[in-house]
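Chemist: The domain 'MIT' annotation in Swiss-Prot covers 3-80. In Swiss-Prot, a published mutagenesis experiment is listed as L64 to D, annotated Inhibits membrane protein sorting to the vacuole. Annotation source Swiss-Prot lists ATP binding site at G173, P174, P175, G176, T177, G178, K179, S180. For the mutagenesis result K179 to A, the note given in Swiss-Prot is No ATP hydrolysis. Missorting of vacuolar proteins. Under the heading of mutagenesis, Swiss-Prot lists Q216 to A and annotates it as follows: Abolishes oligomerization. Annotation of the mutagenesis experiment E233 to Q in Swiss-Prot: Defective in ATP hydrolysis. Missorting of vacuolar proteins.
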Amino acid sequence: MSTGDFLTKGIELVQKAIDLDTATQYEEAYTAYYNGLDYLMLALKYEKNPKSKDLIRAKFTEYLNRAEQLKKHLESEEANAAKKSPSAGSGSNGGNKKISQEEGEDNGGEDNKKLRGALSSAILSEKPNVKWEDVAGLEGAKEALKEAVILPVKFPHLFKGNRKPTSGILLYGPPGTGKSYLAKAVATEANSTFFSVSSSDLVSKWMGESEKLVKQLFAMARENKPSIIFIDEVDALTGTRGEGESEASRRIKTELLVQMNGVGNDSQGVLVLGATNIPWQLDSAIRRRFERRIYIPLPDLAARTTMFEINVGDTPCVLTKEDYRTLGAMTEGYSGSDIAVVVKDALMQPIRKIQSATHFKDVSTEDDETRKLTPCSPGDDGAIEMSWTDIEADELKEPDLTIKDFLKAIKSTRPTVNEDDLLKQEQFTRDFGQEGN
């Protein structure tokens, strides 16, 4: 058996022990605990990852302590049975229940500390420095987020009586259209505590721990409100219910539904912001909890033009406004991330020219006082046959970045979003959503 097999078998046996323990079948539970601990010990022995090893060790200790407690109880029960009547033995289960509750109270604080420690990395202590103006287009989505996030914090007196800010927003659309980037802008612009989590932060291999993580996440958000919980790829946690769904997945979904509903808690001041590429796979109950469902489509011409300008930034180039509009027109069907890839490739074209050049020539710099070498054609006046390895660092001038570099990059970079996916997104928008442009 591999390490994963030992761990899976150990968790299976320990879960059986927990179920028996809960049902007060302590003798069977004790045996199951020790059978499971044998496998966890083997998993611990062969596990190579230090973090996984620490987690297995902590769980091993926790279950070992419980098994030892059951052992003491069973020994005590046997001793009592020898001295007392059978009726006295029936009362011992009640005593054991009390012991279990006390143990839960003692360990509850420690467990919560561990869970909060695991979630601490989800809190963004430093703002990502992405402003609203850094997000090209998507004016509808930005206005919705300002209404839900900025206004309630800045003007709380506007939200009284039945006028309450939105508590759940779902951003959906094809991959690479800026959903996570919008979330970064929210984190920068909002004067709120920002929790950024994905399914990997909330799903645990240990039975019952995932729903505890969800509960603690919302508890931390309520303690630090105003706050925003951003769940990236929310579909991984809240897919459609079906026969193939695991019990663990159902419990996570149920806990998330309870927390988003705010049952038994004051959740005002907590916004849940979800992002997904496949909204049609969301469970209908979860979909309903997101009061606003905003479609983040592929960028239009104006947005694509702006994206080229933003991605080029302050890199030296000779592109004009008309050149940027041309590039925007040529990239219809490209997502924001596709355009970022195009620009990245184009920015490397001058470097590739340097690497492949066989001739260089002298050119003047902006101050006209120094001369530098730049790649050229062998037929150019003043061309010197040499390689870039023959040139000192302060003597080299990279070629100008031109629209030709971008045209070459566009030819080699195809859009990643297909027509079928867009049709599904548009159908979902007609059925359940609203446009983000």
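Cβ coordinates come from backbone N, Cα and C, glycine included.
So, quick note: what you're seeing has the original residues, none of the substitutions.
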Chemist: Pick out which of the recorded positions T177, S180, Q216 has the most other Cβ atoms within 10 Å of its own Cβ.
Modeler: T177
Chemist: Around P174 (ATP binding site), how many other C-beta atoms are within 10 angstroms of its C-beta?
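Modeler: Other Cβ atoms found within 10 Å: 23.
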Chemist: What whole-number Å value do you get for the CA-CA distance of G176 (ATP binding site) and E233 (mutagenesis position)?
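Modeler: Taking the Cα atoms only, G176 (ATP binding site) lies 13 Å from E233 (mutagenesis position).
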Chemist: Any idea what the Cα distance is from P175 (ATP binding site) over to E233 (mutagenesis position), rounded to a whole Å?
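Modeler: So the alpha carbons of P175 (ATP binding site) and E233 (mutagenesis position) sit roughly 11 Å from each other.
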Chemist: For G176 (ATP binding site), list the number of other Cβ atoms lying within 10 Å of its Cβ atom.
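Modeler: A count of 23.
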Chemist: Distance between G178 (ATP binding site) and E233 (mutagenesis position) at the Cα atoms, whole Å?
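Modeler: A Cα-Cα distance of 13 Å.
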Chemist: May I have the list of same-chain residues other than G173, P174, P175, G176, T177, G178, K179, S180 whose Cβ is within 8 Å of the Cβ centroid of the recorded ATP site, in sequence order?
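Modeler: These residues sit around the ATP site: A275, N277, I296, S335, G336, S337.
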Chemist: Can you break down the domain 'MIT' (3-80) into helix, strand and coil residue counts using DSSP?
Modeler: 72 helix, 0 strand, 6 coil
Chemist: Within its own chain, what residues at least 6 apart in sequence put their Cβ under 8 Å from the Cβ of E233 (mutagenesis position), listed in sequence order?
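Modeler: Listed in sequence order: S198, S199, A275, T276, N277.
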Chemist: Counting Cβ atoms within 10 Å across all protein chains shown, which of the recorded positions L64, G173 comes out on top?
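Modeler: The residue with the most neighbouring Cβ atoms within 10 Å is G173.
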Chemist: Please work out which residue of P175, G178 has the most C-beta neighbours within 10 angstroms of its C-beta, and give that one of the binding-site residues.
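Modeler: Counting every other Cβ within 10 Å of each candidate, the maximum falls on G178.
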Chemist: Near K179 (mutagenesis position), which of the recorded positions L64, G173, Q216 can be found within 10 Å, Cα to Cα?
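Modeler: Qualifying among L64, G173, Q216: G173.
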Chemist: Can you tell me how far the Cα of Q216 (mutagenesis position) sits from the Cα of P174 (ATP binding site), in Å?
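Modeler: With distance taken Cα to Cα, P174 (ATP binding site) is 31 Å from Q216 (mutagenesis position).
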Chemist: Let me know the DSSP-derived helix, strand or coil state of E233 (mutagenesis position), please.
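Modeler: Note: E233 (mutagenesis position) is coil by DSSP, not helix or strand.
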Chemist: Within 10 Å of the Cβ of K179 (mutagenesis position), how many other Cβ atoms can you find? Include all protein chains, please.
Modeler: 27
